[in-house]
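Quick notes on the structure that follows.
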Amino acid sequence: LLDTDFSIEATAATTTAGSGSKVAEASTSDYRVAVFGAGGVGKSSITQRFVKGTFNENYVPTIEDTYRQVISCNQKNVCTLQITDTTGSHQFPAMQRLSISKGNAFILIYSVTNKQSFAELVPIIEMMKEVKGNAIAETPIMLVGNKKDEESKREVSSNSGQKVATNMECGFIETSAKNNENITELFQQLLALEKKRQLALTMDDPDGKNGKKKGCHIM
C-alpha cells in the first residue's frame, strides 16, 4: 500500500524532556508523536515496550519524557520518530498544549480496566480541536485501549472503544504492553494514517495491511 518502506535500526536514543540527542542532530527531520492519557493507563509502558522492548511492573508517574527512534528509508533518507510521553496529570495544561501544537500525530490511551480513564480523554480531545483547528482533520490519531491482558477486570468493552474511534474517524486498537501485544501494530497503523509523508515500519506488517491510510476527524 505504501511505496516507501522505512525500517527501524537496532539502536534507539532516549532522552528526558529538554535534553539534547545526537540522534536528533543527525536527523533531517523529526516525526513527532505525542502520547496522551490518564495516569496509570500505560503510556510509558507502551512507549518503552516499543522503543526499548522492555516492561516495568512498577508505576512511576511521568511529567514528560521524549524517546527517539531512528528510522532509515530504503532511499537512504533519515527520519527520527520522536515520541513524547506526556503527563497524565491535569496540573500541566501548558505542557499538554505545547505537545499538541508541536505534534504531527497523536496516540490517545485509556485502560480497558478503568472507565474513568476513558472519560478523561474528552478534555484532551477538546484541547486538540482547539489547538489544531481545521488541521486536526488531516492529523493521524490512534485511540488505544491498553491492558487487554486483564480481561477479568475489563470495564470498557471493545465495542465502546470502536464506536468512539468510528465517531472520530480515527484508528483503534487494543494493546497489552505487559504481553507485548499489538504494540508494533499500533505504531504501524499510526504511520499508515499519515497522508503528507509515506511512512511505514518494515517489521511484521511491511505493507501496512493493518492500517488504513486516511485522515482523522474529531467531531
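Just so it is clear, glycine is given a Cβ too, placed from its N, Cα and C backbone atoms.
Keep in mind it's a predicted model, so treat the numbers as computed, not measured.
Now, the feature entries from Swiss-Prot:
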| type | residues | note |
| --- | --- | --- |
| BINDING | 37-44, 56-62, 85-89, 146-149, 177-178 | GTP binding site |
| MUTAGEN | Gly40 to Val | Probably constitutively active. Does not reduce paralysis induced by aldicarb treatment |
| MUTAGEN | Ser45 to Asn | Probably nucleotide-free or GDP-bound. Reduces paralysis induced by aldicarb treatment |
Conformational class of Ser45 (mutagenesis position) under the three-state DSSP mapping: helix
DSSP-derived structure type at Ala177 (GTP binding site), helix or strand or else coil: coil
Most Cβ neighbours inside 10 Å, all chains, among the recorded positions Ser45, Thr86, Asn146: Asn146
Other CB atoms within 10 A, centred on Gly37 (GTP binding site): 25
DSSP three-state assignment for Gly40 (mutagenesis position): coil
Neighbour tally for Val41 (GTP binding site), based on other Cβ positions within 10 Å of its Cβ: 28
